[in-house]
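**Student:** Take a look at what Swiss-Prot says about it:
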| type | residues | note |
| --- | --- | --- |
| BINDING | 16-21, 32-38, Gly63, 119-122, 149-150 | GTP binding site |
| BINDING | Thr38 | Mg(2+) binding site |
| MUTAGEN | Asn41 to Ala | Partially impaired in RPS6K1 activation |
| MUTAGEN | Phe54 to Ala | Partially deficient in guanine nucleotide binding |
| MUTAGEN | Leu56 to Ala | Partially deficient in guanine nucleotide binding |
| MUTAGEN | Asp60 to Lys | Significant decrease in NF-kappa B activation |
| MUTAGEN | Gln64 to Leu | Constitutively active |
Amino acid sequence: MPLVRYRKVVILGYRCVGKTSLAHQFVEGEFSEGYDPTVENTYSKIVTLGKDEFHLHLVDTAGQDEYSILPYSFIIGVHGYVLVYSVTSLHSFQVIESLYQKLHEGHGKTRVPVVLVGNKADLSPEREVQAVEGKKLAESWGATFMESSARENQLTQGIFTKVIQEIARVENSYGQERRCHLM
């Protein structure tokens, strides 16, 4: 029986970008058309990747804006982040840049495990942010970029699988930097 590894992931983004819908679709396998603003919810799910099992603890946050102060609970003990914007809102994309900077400053690390998600891809006729813009931003951070649709269950599983992989990648890269070589 494989060892179950605990991973805490915080989902951040501007309001009404679909953070709750992504988490709910991933954990419950369903999409809710109704919208109640989130204060803060948590979800848990066991995810198997290869031979490894992960207890994924998701923190679904209330919408942030560029002036939001991120509480320490969004930084301390957190392994990775899913930063979500809506492809139908340029403002939500701009807020994501500010949130990433706050995370980066809060962690004091050069690398923070992040998956950048352009959600609501099913609403392409209303698109304000092109996929190439999201990809370029993610590349500048050294992060992964994905577009999704919580409504159509497009890549919801892949987002959270990818954040687990990003956490491992960043943890392994720090481990390599700290190795001592005796000669």
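Positions of Cβ are set from backbone N, Cα and C atoms, glycine also.
No substitution from the list is modelled in this structure, which keeps its original residues.
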**Student:** Measure from the CA atom of Ser32 (GTP binding site) to the CA atom of Phe54 (mutagenesis position) and give the result in Å, rounded to a whole number.
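**Tutor:** Distance between the two Cα atoms comes out at 26 Å.
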**Student:** When the Cα of Lys19 (GTP binding site) is compared with the Cα of each of the mutagenesis positions Leu56, Asp60, Gln64, which one is closest?
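**Tutor:** Sorting the mutagenesis positions by distance from Lys19 (GTP binding site), the top entry is Asp60.
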**Student:** Quick check: of the mutagenesis positions listed here (Leu56, Asp60, Gln64), which one has the Cα closest to that of Ser32 (GTP binding site)?
**Tutor:** Asp60
**Student:** Roughly how many angstrom lie between the C-alpha atoms of Asp60 (mutagenesis position) and Ser149 (GTP binding site)?
**Tutor:** 17
**Student:** From the Cα of Leu56 (mutagenesis position) across to the Cα of Ser149 (GTP binding site), what is the distance in angstrom?
**Tutor:** 21
**Student:** For a quick check of packing: other C-beta atoms within 10 Å of the C-beta of Lys120 (GTP binding site), how many?
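**Tutor:** Summing over all protein chains shown, Lys120 (GTP binding site) has 27 other Cβ atoms within 10 Å.
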**Student:** Restricting to the same chain and to sequence separations of six or more, state which residues have a Cβ under 8 Å from that of Leu56 (mutagenesis position).
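**Tutor:** Long-range Cβ contacts: Arg7, Val9, Ser44, Lys45, Ile46, Val47, Phe160, Ile164.
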